[in-house]
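Asks: Structure below; questions to follow.
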Amino acid sequence: MSHGKGTDMLPEIAAAVGFLSSLLRTRGCVSEQRLKVFSGALQEALTEHYKHHWFPEKPSKGSGYRCIRINHKMDPIISRVASQIGLSQPQLHQLLPSELTLWVDPYEVSYRIGEDGSICVLYEEAPLAASCGLLTCKNQVLLGRSSPSKNYVMAVSS
């Protein structure tokens, strides 16, 4: 069940927007005022785009839909928002990597530049279940366990 509330995904969207804005900022071709408008518009666009595709109880569900992708072709959401601040397609292609994948999922935002690049995590938060004492595989590794606890079933036969 999707929560449908924009506030549930604000940290993840803020991380994605901040990352994309920083990529535009590094070239120095976009003014801070235009970046501010871009960031606000992108935050709104992503919140609207993801609102029925956000599943905190199953973070990987809908991941492909939420993925922001530039593969020599500009992601349509980035393209639309950039046009609001007067950035053309050729300008966008000069400012952003030619290959970028940005995954915006509940509890984690990560990216990869290039097809063979390493995946880097921008934002990570423990799911609510993990913070309530339930051990996930990842949490067990962090706690130093080499494998999950084993449950044994004893059967008695006569």
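Residue 1 is the first one shown; counting continues down the chain.
Glycine is no exception: its Cβ is also placed from the backbone N, Cα and C atoms.
As the structure is a computational prediction, the values presented were derived from the model and not from experiment.
Among the sequence features in Swiss-Prot, the mutagenesis site His53 to Ala is noted as follows: Impairs interaction with CNOT7 and CNOT8. Experimental mutagenesis at this site is recorded by Swiss-Prot as Tyr65 to Ala, annotated: Abolishes interaction with CNOT7 and CNOT8. According to Swiss-Prot, the mutagenesis experiment Asp75 to Ala carries this note: Abolishes interaction with CNOT7 and CNOT8. For the mutagenesis experiment Trp103 to Ala, the note given by Swiss-Prot reads: Abolishes interaction with CNOT7 and CNOT8; impairs anti-proliferative activity. In Swiss-Prot, a published mutagenesis experiment is listed as Asp105 to Ala, annotated Impairs interaction with CNOT7 and CNOT8. The annotation that Swiss-Prot gives for the mutagenesis experiment Glu115 to Ala reads: Impairs interaction with CNOT7. Inhibits CNOT7 mRNA deadenylase activity. Annotation of the published mutagenesis Ser147 to Ala in Swiss-Prot: Impairs phosphorylation by MAPK1 and MAPK3, and decreases PIN1-binding; the original residue is retained in the structure shown. As a published mutagenesis entry, Pro148 to Ala appears in Swiss-Prot alongside the note: Impairs PIN1-binding. According to Swiss-Prot, the experimentally introduced change Ser149 to Ala is described as follows: Impairs phosphorylation by MAPK14, and decreases PIN1-binding.
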Asks: Can you grab the distance from His53 (mutagenesis position) over to Trp103 (mutagenesis position)? Cα atoms, rounded to a whole Å.
Replies: 13
Asks: Can you tell which of Asp75, Asp105, Glu115 has the least company, meaning the fewest other C-beta atoms within 10 angstroms of its C-beta, among these mutagenesis positions?
Replies: Glu115
Asks: Find, for the listed mutagenesis positions Tyr65, Trp103, the residue with the lowest Cβ contact count at a 10 Å cut-off, counting only other Cβ atoms.
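Replies: Candidates: the mutagenesis positions Tyr65, Trp103. Fewest Cβ atoms within 10 Å: Tyr65.
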Asks: Round to a whole number and give the Cα-to-Cα distance in Å for the pair Tyr65 (mutagenesis position) and Trp103 (mutagenesis position).
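Replies: Just about 9 Å between their Cα atoms.
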